[in-house]
Amino acid sequence: MEAHQFIKAPGITTAIEQAALAAANSALANAVVVRPFLSHQQIEILINLMQPRQLVFRPEVFWNHPIQRVIHNELELYCRARSGRCLEIGAHPRSINDNPNVVHRCFLRPAGRDVQRWYTAPTRGPAANCRRSALRGLPAADRTYCFDGFSGCNFPAETGIALYSLHDMSPSDVAEAMFRHGMTRLYAALHLPPEVLLPPGTYRTASYLLIHDGRRVVVTYEGDTSAGYNHDVSNLRSWIRTTKVTGDHPLVIERVRAIGCHFVLLLTAAPEPSPMPYVPYPRSTEVYVRSIFGPGGTPSLFPTSCSTKSTFHAVPAHIWDRLMLFGATLDDQAFCCSRLMTYLRGISYKVTVGTLVANEGWNASEDALTAVITAAYLTICHQRYLRTQAISKGMRRLEREHAQKFITRLYSWLFEKSGRDYIPGRQLEFYAQCRRWLSAGFHLDPRVLVFDESAPCHCRTAIRKAVSKFCCFMKWLGQECTCFLQPAEGVVGDQGHDNEAYEGSDVDPAESAISDISGSYVVPGTALQPLYQALDLPAEIVARAGRLTATVKVSQVDGRIDCETLLGNKTFRTSFVDGAVLETNGPERHNLSFDASQSTMAAGPFSLTYAASAAGLEVRYVAAGLDHRAVFAPGVSPRSAPGEVTAFCSALYRFNREAQRLSLTGNFWFHPEGLLGPFAPFSPGHVWESANPFCGESTLYTRTWSEVDAVPSPAQPDLGFTSEPSIPSRAATPTPAAPLPPPAPDPSPTLSAPARGEPAPGATARAPAITHQTARHRRLLFTYPDGSKVFAGSLFESTCTWLVNASNVDHRPGGGLCHAFYQRYPASFDAASFVMRDGAAAYTLTPRPIIHAVAPDYRLEHNPKRLEAAYRETCSRLGTAAYPLLGTGIYQVPIGPSFDAWERNHRPGDELYLPELAARWFEANRPTCPTLTITEDVARTANLAIELDSATDVGRACAGCRVTPGVVQYQFTAGVPGSGKSRSITQADVDVVVVPTRELRNAWRRRGFAAFTPHTAARVTQGRRVVIDEAPSLPPHLLLLHMQRAATVHLLGDPNQIPAIDFEHAGLVPAIRPDLAPTSWWHVTHRCPADVCELIRGAYPMIQTTSRVLRSLFWGEPAVGQKLVFTQAAKAANPGSVTVHEAQGATYTETTIIATADARGLIQSSRAHAIVALTRHTEKCVIIDAPGLLREVGISDAIVNNFFLAGGEIGHQRPSVIPRGNPDANVDTLAAFPPSCQISAFHQLAEELGHRPAPVAAVLPPCPELEQGLLYLPQELTTCDSVVTFELTDIVHCRMAAPSQRKAVLSTLVGRYGRRTKLYNASHSDVRDSLARFIPAIGPVQVTTCELYELVEAMVEKGQDGSAVLELDLCSRDVSRITFFQKDCNKFTTGETIAHGKVGQGISAWSKTFCALFGPWFRAIEKAILALLPQGVFYGDAFDDTVFSAAVAAAKASMVFENDFSEFDSTQNNFSLGLECAIMEECGMPQWLIRLYHLIRSAWILQAPKESLRGFWKKHSGEPGTLLWNTVWNMAVITHCYDFRDLQVAAFKGDDSIVLCSEYRQSPGAAVLIAGCGLKLKVDFRPIGLYAGVVVAPGLGALPDVVRFAGRLTEKNWGPGPERAEQLRLAVSDFLRKLTNVAQMCVDVVSRVYGVSPGLVHNLIGMLQAVADGKAHFTESVKPVLDLTNSILCRVE
């Protein structure tokens, strides 16, 4: 066997590529999302700093400090995920509301920039109290925060976090503060740039600018728009150098995360800190080079900028390394300063070759270049000197050693020491130097700095004083402060130092052993009763949990606890890890804080500790007011009754859903194993393992019981809680998605107790905090346009977020409704629990959101303003509210004023509940017209607009007018243009008419009406009957003014036409534009001609016209009538014209629309302008559209011109739509098929069809030889080696091809349309005579505007606007182009799926111009053929499925004749094309149109995206009339080649055909036609056949083909987005609808025709049921593509 080094192993290559793809997907899935807008330089900085993390840029916000904030957010996530419930130091005000896990926050009184931060802090939630205290100097309102600072606060907390808030504290100060808090761990994020270790100066790096004046350091990052960060230098230096604090408060400081010079420090209290050296900047990209002369002195008495020049300069490390390598390796004669300068200049330029950066470059200042050249030259000179001296002294030493005698060598061997510590070379020290010598070096490399200093805490007073005095003495001597307690600064160590803390480990490797609690424990619910009470669970759940006992198997491995809970017949799994996300029933998030070393867990207000004891597992629970211990014995408990477990799960789910609906912040979502487990109430990673393998996700209690109404059953006992949920009957409700288990009977004794939530006789029954849903008896009375509703019934049946109580001034329990609230929610009257007050109203969230509103007492005084305020004070909330009629009870407020006050002061979606007396009043006074509610905000904005408007000359008449909040009733008559809305108004019905323009005013006045423009009408509309014409186009503030001032108001207008325009661009018009609901719609126009109606039908689907003018739009003619333009500039350029806005509402006999280029944006953004322009004329409209603006919005004459050019006529035809009905479920056999497992169904299908999982995703078959035509190839045939799919199963039942591959497109072009065509020259008369058995002589066909309308309608449904239809110019490529596409669907097969050797299928798309030219003719011919078809012959899909099935069922004694064409399109030639042209001529199509069709079909060019084929004769699927002519050719071949006896039914669709007959034979002339055209027919004659996706069974009918449908589902890609899964569900649902009445019959027939077992079909139907229920499971697979293509041979014909 020969092996070669260049042979590639495909398997290994594929595995490597898949691994690389998986790595890339994993990196993207865990990428950091960068939200701010960044410059190119900022992006490069972030990418370099965040390596190796993957970044995803989604710019959507502007930040002042984008680079720092991205780093800050990343480090903040790390700190908060590990800290759990903690104390936070110096929190940013905007982060307070987002982090509920913080138990206390330490602030300082705001000064400077902090004041600005507090002003922009949120004014809601916990941040509001902090903001108020900070800005007003008030003391803290509660214990959650303080302003004493971290050093002055003593709030106890075990863990803390400090995000960039410790820069002004030393490590010693932090250690003492942590001791006062009792804190053991503190996560601190700090910004520690290395430049603070250098002397004062200005340092500029690639990322930031740092100014160091000796005391303070200011850092400003690249691209910042505000001031930089200002910190104390000494503190930053101490944080960099210190790794431990010694003394009475010892600490260990670890660097657990680092991004650039941003660090997360973990400060841990440790009794004996050990040495922990670390390298702070191992990835530093700068080297700091010293300037020998320094920055220079001060040139005068006054300081200048030169004093800020740097002693050191930041130089890119790659520049310094390359410069030193170049200089050190130069020849002695070549080494000089000028050569170094030349080289430095060369490497300082950035060089890019394509996308490869060959040289990064360096943009340096003159000072930096001078310092670098000087330092490099002197350093290299010193190194060369050392090299020379080392060689010289070494040679002399070698000569002396080799000259030694025997005695000298013996002496050295006997007396000189050697051992383990001996290192070669250590015995020689030719050169020694001092730190301050010039030869000690000119640069500082941060990459090799190592620090391990200790800082004594301030309690060591005597030692600190001695050290201070010694340091001062050393400074007096002119020396550096080298304290003997600390190592020297900047110790240089190896560059690969392994710092475990720096790499990210926050676990001490020497931690104490963790106790193992693994085992099986018995957890009875009775042992956790105190915890349930602390959790505020309803009595029902507590009682049910007390009767259950669970077995919990605990497994503890590597700081992780896995629990398996066995509860009855259910198994739950949970995994406890630090930082795990706990499921909640609200927006608030909770993360589990789990410390295995301390055996503690905490989240929210709950915490627990556990330990293994002799009696079992001992757990201590701590919560609000609870300190409870429980011991769980080892062993296995008896299994609880399944019915009890099911009832417990259902009650628990109802409680969770009720709490989720009522809670604003949310609490834990309680799972069964979370309440019956040793670590209650936590249940992270909840998983339910069902014992039934055919059960899907819907069998979980979280889905199943949501569909069950929790109504107490009177037949079952009630122990003070809601009884078992009753299952609705099948006849009353739809069939559930999965079968539900019947509820088990309650084994407890029967007691007589009142239902939950109802008062017992002689006692007050108090409902729990969260009530359960009961049966509703409310009645809907009215719905407002904003979604608000009025009900008759009980307020407590509402599902709104808030309930409003009619309270008293003191908010104490009272009578009436207030007493009912106290009965249900007594805790809501606790004043200490009020979260907010607004006026007299009080808001509380305990035990649910309730607003106590106070109405005035009308027994003492009538106070309408107080009544308005009572409702208005309840609107300061989020969510909806349910109201009573405030004050209408004891306070004797009349119903009418209270109801009107609610109408004016409520929010959208609110509900009002009326008692019976008020409900009868409402029904007697029900609004008969739509109402417009003017809220305070709308009124305020409208008044502002009126005030601005009254300052102009036009609006002076509106001065002093006001809009007040209230409710206005109106009548709105809307209609299509020209429907006669204005003509319907008579003078007796109106006093004043308000119109938007002077033209309309004059037209109304000519009719005798008192008409005014909106501004002048302000003087006359008060108390009058007002009609407002073109109401939507009036300025909304004037519209509201007139509607409110009028006695009655009648609006006229068209919502689809031009609305009011905000000419001032102040934003007031869209803010107050009212939402008007038409009371009546008029759809008949008396103005618009027929062609205009068709153009605007998209906006007016029901428009009809009485006009006799059929065509009124003309292009390219001289201007006539009134000129209409779109802009004021066009109006100035065309005298006598008016703008479209001014012409709105007017009618002209003839118009001319002039579209100018400056109106492009107006027309594209507002189609209403085009509608108004088109609907102003009655007879003729000339369009002058030089820029083509109207063509861009679909208004063109090309379609109409081509239609009349082809011989179309104006007239009427029957529509081509076939009426279809939906059969009723009279025999619902589908209901007997339960959902089944998807996996088992597809595996059974694979077993019975013999298909196996394919190792490849697709096959590129060998490309055949090009036999005719000319093929144009792309330069590159790049293909994808693999395909990613989301599939239902890994076994595909279709021919596997790769439609998206370039080689597949070539194979299809050559294999299907490049094959040689067999020409057949013969007369068509014989074939036409045979075809007459199915299609008799047609005769002349009339093509009318009905076919044109159907063509346009089809284009609109596909999202086309007609702009692609051009004038018929055969020289234009856009007119004659034929586009080729590869079909993205493969054929279902029961045979081989891979080795089929078939090329793909293609589809062509003719130009829209040709489709519009031939389309109406082909539609008319198709209608003529359908009218002539004999009885029992079915064409295409132009029939109702039930009719076809009935015809098949009637042919009981027939067999099924099937014919399958092979290469149906490829075998069509000049003969089939000639037959088509003969039928066209027979129908009366113009000769030039027939010859054009023959020309296009006989010689064509298929244009693929990157390939093209010039060929002849072949037919392509996708051209206009494809179904028509394919079906006609199919009919002609079958009827000419075969004779049938007792023909009962014949159906033809494309290349599919069946004939139901008793027997058949081949006709005498068949061989000639088959041989002449090269036809390939595959005939089958059997009892049951297949046709167009259905199974044809004579005597039974046409049944859906379940096997084929399920098999085709396996081939498609159903991802990656959810919209594909929804398309699958809808398609399967439509298919199952066909099986409603024939499911069982389908099982028997389909199994017989495919030769499979009936169980397979039964299983497939169940699988489809599961998919239709939304339970489809998808598997992502990455499979290679098998490429079998060879070279393509081209030959020019």
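Glycine too: its Cβ is placed from the backbone N, Cα and C atoms.
Keep in mind the model shows the original residues, not the substituted ones.
Among the features that Swiss-Prot reports, domain 'Alphavirus-like MT' is placed at 56-240.
Cβ neighbour count for HIS671 (mutagenesis position) (all protein chains, 10 Å cutoff from its Cβ): 26. For the mutagenesis experiment HIS671 to Ala, the note given by Swiss-Prot reads: Complete loss of increase in thermal stability in the presence of zinc.
What Swiss-Prot records for HIS671, GLU673, HIS686 is Zn(2+) binding site. Counting only residues at least six positions away in the same chain, the Cβ atoms of PHE572, ARG573, THR574, GLU583, HIS671, GLU673, GLY674 sit under 8 Å from the Cβ of HIS686 (mutagenesis position).
Among the sequence features in Swiss-Prot, the mutagenesis site GLU673 to Ala is noted as follows: Complete loss of increase in thermal stability in the presence of zinc. GLU673 (mutagenesis position) falls within a helical segment according to DSSP.
Mapped onto three states, the DSSP output places HIS686 (mutagenesis position) in coil. Under its mutagenesis annotations, Swiss-Prot gives HIS686 to Ala the following note: Complete loss of increase in thermal stability in the presence of zinc.
The note that Swiss-Prot attaches to the natural variant ARG766 to Gly is: In strain: Isolate pSK-HEV-2 and Isolate pSK-HEV-3.
Confidence annotation: the domain 'Macro' (775-921) carries a mean pLDDT of 89 in the model. Here Swiss-Prot flags 775-921 as domain 'Macro', drawing on sequence analysis.
Positions annotated as domain 'RdRp catalytic' by Swiss-Prot: 1454-1565.
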Q | Additional residues surrounding Zn(2+), by Cβ distance to the HIS671, GLU673, HIS686 centre under 8 Å | A | THR565, PHE572, THR574, PRO672, GLY674, GLY677, SER683, VAL687, TRP688
Q. In the domain 'Macro' (775-921), how many residues does DSSP assign to helix, to strand and to coil?
A. 46 helix, 36 strand, 65 coil
Q) Using DSSP, what's the helix, strand and coil tally for the domain 'RdRp catalytic' (1454-1565)? A) 42 helix, 36 strand, 34 coil
